[in-house]
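Below is one structure, written out as structure tokens, with a few remarks after it.
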Amino acid sequence: MSANLKYLSLGILVFQTTSLVLTMRYSRTLKEEGPRYLSSTAVVVAEFLKIMACIFLVYKDSKCSVRALNRVLHDEILNKPMETLKLAIPSGIYTLQNNLLYVALSNLDAATYQVTYQLKILTTALFSVSMLGKKLGVYQWLSLVILMAGVAFVQWPSDSQELNSKDLSTGSQFVGLMAVLTACFSSGFAGVYFEKILKETKQSVWIRNIQLGFFGSIFGLMGVYVYDGELVSKNGFFQGYNQLTWIVVALQALGGLVIAAVIKYADNILKGFATSLSIILSTIISYFWLQDFVPTSVFFLGAILVIAATFLYGYDPKPAGNPTKA
């Protein structure tokens with residue numbers, strides 16, 4: 001049963017991530033009158049939707065009893081403040097990570113950023129080994145290195161994108177490099193820390209998602225105030241929202257639920273593979289649908305490497321002859 005849930009959750013993650021990327025691209029390219037929707041507010045609304053969905057799922061698990069739901073929420077969240085506070089750590093780190101990536105993008109050329117940021121694949125594996133005691137074989141480590149290279153090639157910027165930042169100073173590039181490296185380590189730690197909480201405590205995935213969403217909403221509202229406070233006060237929180245925007249928000253909320261399920265029933269490393277495959281899938285669909293991407297030989301090389309790495313990670317060599325104990 002758990003194996004079925006693992007592959008089902010990974011499949012849904014690929015579908016959700018691909019759909020989200022495509023709808024986000026499409027929604028941001030539409031030319032409409034009035035202001036565009038603010039991505040910072042969309043993140044907050046998605047967190048609230050995720051919380052509401054999780055409360056409904058807890059309600060369903062409580063045999064559709066409002067009294068039982070209130071008891072579960074009271075016992076598992078209000079009566080366990082320290083357990084709830086544990087989720088402030090990954091939520092805060094994710095917020096910090098988003099800010100670090102903004103600094104990195106402002107101080108690095110696109111190619112350096114894309115290649116360096118793929119180190120998060122290896123940092124996730126390192127934290128999985130050190131914090132969860134996960135054992136990886138030689139083929140699995142090799143597949144992670146190949147995956148890192150493949151994703152970097154798939155997302156390699158075109159010549160027109162590279163022309164933007166040729167005159168960056170050495171000091172500026174150092175700041176950008178430190179920012180992206182810190183983001184890589186924080187991403188790996190936060191993901192594995194959340195996995196450790198999900199797998200080593202008795203609270204359900206939905207309760208943990210409510211706790212994570214609570215802190216995510218707080219940090220998200222802080223982000224709205226800092227980055228878009230002036231625009232919100234001028235045009236409103238829901239400026240630019242339309243039917244497509246709500247689809248994007250709903251997909252983001254679904255992503256939070258699916259990622260938690262993937263981490264619970266699979267792990268962060270497999271999540272990385274699923275996300276990498278969705279990058280390729282969304283890019284190919286984008287070429288045919290949105291026509292905003294022209295595949296290059298570098299992209300095809302990266303796609304081959306990602307697919308090869310995926311198969312290599314699952315490769316389990318049969319011991320020949322008399323097996324020896326490690």
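Note: Cβ is positioned from N, Cα and C throughout, glycine not excepted.
Residue density at Ala42 (mutagenesis position): 22 other Cβ atoms are found within 10 A of its Cβ, drawing on all protein chains shown. Quoted from Swiss-Prot, the note on the mutagenesis of Ala42 to Gly is: Severe impairment of UDP-GlcNAc transport activity.
Listed in Swiss-Prot as a mutagenesis experiment, Ala42 to Cys is described as follows: Severe impairment of UDP-GlcNAc transport activity. Does not affect membrane localization.
When Cβ atoms from all protein chains are considered, those within 10 Å of Val44 (mutagenesis position) total 21, not counting its own. Mapped onto three states, the DSSP output places Val44 (mutagenesis position) in helix. For the mutagenesis result Val44 to Cys, the note given in Swiss-Prot is Severe impairment of UDP-GlcNAc transport activity. Does not affect membrane localization.
Within the same chain, residues at least six positions away from Glu47 (mutagenesis position) with a Cβ under 8 Å of its Cβ are Gly213, Gly216, Ser217, Gly220, Ala253, Gly256. Here Swiss-Prot describes Glu47 to Cys as a published mutagenesis experiment; the accompanying note says: Severe impairment of UDP-GlcNAc transport activity. Does not affect membrane localization.
Record note (Swiss-Prot) on the mutagenesis of Glu47 to Asp: Decreases UDP-GlcNAc transport activity.
For the mutagenesis experiment Glu47 to Gln, the note given by Swiss-Prot reads: Completely abolishes the biosynthesis of GlcNAc glycoconjugates.
Quoted from Swiss-Prot, the note attached to the mutagenesis of Glu47 to Ala states: Abolishes protein expression.
For Lys50 to Arg, Swiss-Prot lists a mutagenesis experiment annotated as follows: Severe impairment of UDP-GlcNAc transport activity. A helical conformation is recorded for Lys50 (mutagenesis position) in the three-state DSSP classification. Over all protein chains present, the Cβ of Lys50 (mutagenesis position) has 25 other Cβ atoms lying within 10 Å.
What Swiss-Prot notes for the published mutagenesis of Lys50 to Cys is this: Almost completely inactive UDP-GlcNAc transport activity. Does not affect membrane localization.
In Swiss-Prot, a published mutagenesis experiment is listed as Lys50 to Arg, annotated Almost completely inactive UDP-GlcNAc transport activity.
Under the heading of mutagenesis, Swiss-Prot lists Lys50 to His and annotates it as follows: Abolishes protein expression.
For the mutagenesis of Val180 to Phe, Swiss-Prot gives this note: Decreases UDP-GlcNAc transport activity. The structure shown keeps the original residue. Proximity of Val180 (mutagenesis position) to non-local residues of its own chain (separation of 6 or more, Cβ distance below 8 Å) is seen for Leu100, Leu101, Ala104, Leu108, Tyr113, Thr116, Tyr117, given in sequence order.
Distance noted between the C-alpha atoms of Val44 (mutagenesis position) and Lys50 (mutagenesis position) is 10 Å.
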